[in-house]
Amino acid sequence: MNPEYDYLFKLLLIGDSGVGKSCLLLRFADDTYTESYISTIGVDFKIRTIELDGKTIKLQIWDTAGQERFRTITSSYYRGAHGIIVVYDVTDQESYANVKQWLQEIDRYASENVNKLLVGNKSDLTTKKVVDNTTAKEFADSLGIPFLETSAKNATNVEQAFMTMAAEIKKRMGPGAASGGERPNLKIDSTPVKPAGGGCC
């Protein structure tokens with residue numbers, strides 16, 4: 001069997017509603033941007049294949065709803081994620097303050113050694129910026145996780161954010177892991193459905 005990729009990484013985008021998670025995903029996966037804001041309902045995902053260090057890596061990127069009412073649905077997607085990108089809005093202090101809460105969610109639901117990346121989005125809105133780059137960088141450094149400011153609107157650092165995440169995961173997994181597009185990675189999303197029981201509303 002000759003698979004079309006060497007690695008399959010599942011990434012998760014989390015953060016408050018309205019910080020631009022869907023826009024980041026659209027920019028990275030389709031290189032498009034839209035001003036019209038529609039809240040993600042539950043979970044959406046896109047796939048993009050990248051080349052890194054001579055290897056083909058398939059990124060399965062899950063975009064989660066930020067609203068509290070979807071928290072129980074989205075929490076099941078933490079399981080099996082190789083990397084989680086926590087997004088806040090640089091023009092919204094509350095979304096930055098809530099990063100700690102999102103990191104607690106990761107500790108609660110994700111695997112222990114999952115890779116994390118902190119992203120401050122909407123960096124193009126310089127006049128409205130309230131979260132200082134240095135503050136966020138120091139916070140990320142204290143946790144030992146990478147940090148980037150991005151703009152889905154003008155594409156600043158969007159590519160770099162996802163590539164950084166992929167490189168970190170690849171480094172952690174080492175040369176032998178997840179190669180050959182092994183099937184065990186693909187059954188992750190079929191298991192969390194059962195415990196929920198009688199529907200989600």
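Cβ atoms are placed via backbone N, Cα and C, with glycine included.
At each noted site, the model still has the original residue.
The annotation GTP binding site is assigned in Swiss-Prot to 17-23, 33-36, 39-40, Gly66, 121-122, Asp124, 151-153. Counting only residues at least six positions away in the same chain, the Cβ atoms of Val19, Gly20, Asp89, Val90, Thr91, Ser151, Ala152, Lys153 sit under 8 Å from the Cβ of Lys122 (GTP binding site). Lys122 (GTP binding site) falls outside any helix or strand according to DSSP and counts as coil.
Among the features that Swiss-Prot reports, Mg(2+) binding site is placed at Ser22, Thr40, Asp63, with the record citing experimental evidence. Mapped onto three states, the DSSP output places Asp63 (Mg(2+) binding site) in strand.
Listed in Swiss-Prot as a mutagenesis experiment, Gln67 to Leu is described as follows: No effect on GDI1 binding. Reduces prenylation in vitro, but not in vivo. No effect on interaction with REP1/CHM; 100-fold refunction in intrinsic GTPase activity.
Listed in Swiss-Prot as a mutagenesis experiment, Ile73 to Asn is described as follows: Abolishes interaction with REP1/CHM. No prenylation. Much lower GDP/GTP ratio.
In this view, Ser76 (mutagenesis position) is surrounded by 17 other Cβ atoms within 10 Å of its Cβ, with every protein chain counted. Looking at Swiss-Prot, you'll find the mutagenesis Ser76 to Ala noted as follows: Abolishes phosphocholination by Legionella AnkX.
According to Swiss-Prot, the mutagenesis experiment Tyr77 to Phe carries the annotation: Abolishes AMPylation by Legionella DrrA. Just so you know, the Cβ of Tyr77 (mutagenesis position) picks up 23 other Cβ atoms within 10 Å once every protein chain is counted.
Taking Cβ-Cβ distances under 8 Å and a sequence separation of 6 or more, the neighbours of Tyr78 (mutagenesis position) in its chain are Leu12, Ile84, Glu105, Ile106, Tyr109, Ala110, Val114. For the mutagenesis of Tyr78 to Asp, Swiss-Prot gives this note: Abolishes interaction with REP1/CHM and GDI1. No prenylation. Much lower GDP/GTP ratio. No membrane association. The structure shown keeps the original residue.
Shown in sequence order, Lys10, Leu11, Leu12, Trp62, Ala110, Ser111, Val114 are the residues of the chain, 6+ apart in sequence, with a C-beta less than 8 angstroms from the C-beta of Ala81 (mutagenesis position). Among the mutagenesis entries in Swiss-Prot is Ala81 to Asp, noted as: Abolishes interaction with REP1/CHM. No prenylation. Lowers GDP/GTP ratio by half.
Here the residue is the original one, but Swiss-Prot notes a mutagenesis experiment at this spot, Leu103 to Arg: No effect on prenylation. Taking all protein chains in view, 18 other C-beta atoms sit within 10 angstroms of the C-beta of Leu103 (mutagenesis position).
The secondary structure of Ala110 (mutagenesis position), as reduced to three states from DSSP, is coil rather than helix or strand. Among the mutagenesis results in Swiss-Prot, Ala110 to Asp has the note: No effect on prenylation. The residue drawn here is the original one.
Per Swiss-Prot, mutagenesis Asn121 to Ile is noted as: Prevent formation of autophagosomes. Note: Asn121 (mutagenesis position) has non-local neighbours Val19, Gly20, Lys21, Cys23, Leu24, Val87, Tyr88, Asp89, Val90, Glu149, Thr150, Ser151, Ala152, i.e. same-chain residues 6+ apart with C-beta under 8 A of its own C-beta.
Taking a C-beta cut-off of under 8 angstroms and a sequence separation of 6 or more, Lys137 (mutagenesis position) has the following same-chain neighbours: Phe147. The annotation that Swiss-Prot gives for the mutagenesis experiment Lys137 to Glu reads: No effect on prenylation.
Residue pair Leu103 (mutagenesis position) / Ser17 (GTP binding site) shows a Cα separation of 16 Å. Among the recorded positions listed here, namely Asp63, Ser76, Tyr77, Asp63 has its C-alpha nearest to that of Ser17 (GTP binding site). Considering only the binding-site residues Ser17, Ser22, the Cβ with the fewest other Cβ atoms within 10 Å is that of Ser17.
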